[in-house]
Amino acid sequence: MHKKYFIGTSILIAVFVVIFDQVTKYIIATTMKIGDSFEVIPHFLNITSHRNNGAAWGILSGKMTFFFIITIIILIALVYFFIKDAQYNLFMQVAISLLFAGALGNFIDRILTGEVVDFIDTNIFGYDFPIFNIADSSLTIGVILIIIALLKDTSNKKEKEVK
């Protein structure tokens, strides 16, 4: 018999990501001034202390009330989807846990300081990507995993229809 929910795994992932996110942000905020930067991998990765009071790329800068409301709605929706749509599906539960942790990590920053600490500064194929953090990475990986899970589910349904 398959497990319906992988609660322990899901909580462990979410707690690890939130703690890792918050610890790294704390280290950056307490040891570097905004704008300070150092190179980790030449021409590819820097650690740069940055603050963002908006979303990705500074979109909706200063709209904290909006972010509070939308984040609470998203967190509740993720719990709902975890319970309703991710039954027996460890892959989907991991994806939702990563999304939850990423949203919560940035939400904690917004509540405590009114802005998000960003510090991962990459240059990918000559494009200076916007500075981000562990929570943002968790959100991105979670979205990618959800897309993979949905594509796989769609593919499996088509295979069953053919048979």
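The backbone N, Cα and C atoms fix where each Cβ goes, and this holds for glycine too.
The noted changes are left out; the structure has the residues it started with.
In the three-state DSSP scheme, N52 (mutagenesis position) is classed as strand. Swiss-Prot lists N52 to A among its mutagenesis entries, and the accompanying note reads: Retains 7% of wild-type activity.
In sequence order, G58, S61, E115, V116, D118, I131 make up the list of same-chain residues 6 or more apart from N52 (mutagenesis position) whose Cβ falls under 8 Å from its Cβ. Per Swiss-Prot, mutagenesis N52 to Q is noted as: Retains 71% of wild-type activity.
Under its mutagenesis annotations, Swiss-Prot gives G54 to A the following note: Small increase in activity. Summarising the environment of G54 (mutagenesis position), the number of other Cβ atoms within 10 Å of its Cβ, over all protein chains shown, is 16.
Among the mutagenesis results in Swiss-Prot, G54 to P has the note: Loss of activity. The residue drawn here is the original one.
Annotation note: R110 (mutagenesis position) sits in a helical segment as assigned by DSSP. Over all protein chains present, the Cβ of R110 (mutagenesis position) has 16 other Cβ atoms lying within 10 Å. According to Swiss-Prot, the mutagenesis experiment R110 to K carries the following note: Retains 50% of wild-type activity.
Swiss-Prot documents R110 to A as a published mutagenesis change and attaches the note Loss of activity.
Per Swiss-Prot, mutagenesis D118 to N is noted as: Loss of activity.
What Swiss-Prot records for D118 (among others) is active site.
According to Swiss-Prot, the experimentally introduced change N133 to A or Q is described as follows: Retains 3% of wild-type activity. When Cβ atoms from all protein chains are considered, those within 10 Å of N133 (mutagenesis position) total 24, not counting its own.
The feature active site is assigned by Swiss-Prot to D136 (among others), with sequence analysis given as support. Within 10 Å of the C-beta of D136 (active site) there are 21 other C-beta atoms, taking all protein chains into account.
With respect to their backbone Cα atoms, R110 (mutagenesis position) and N133 (mutagenesis position) stand 14 Å from each other.
N133 (mutagenesis position) sits 14 Å from G54 (mutagenesis position), counting Cα to Cα.
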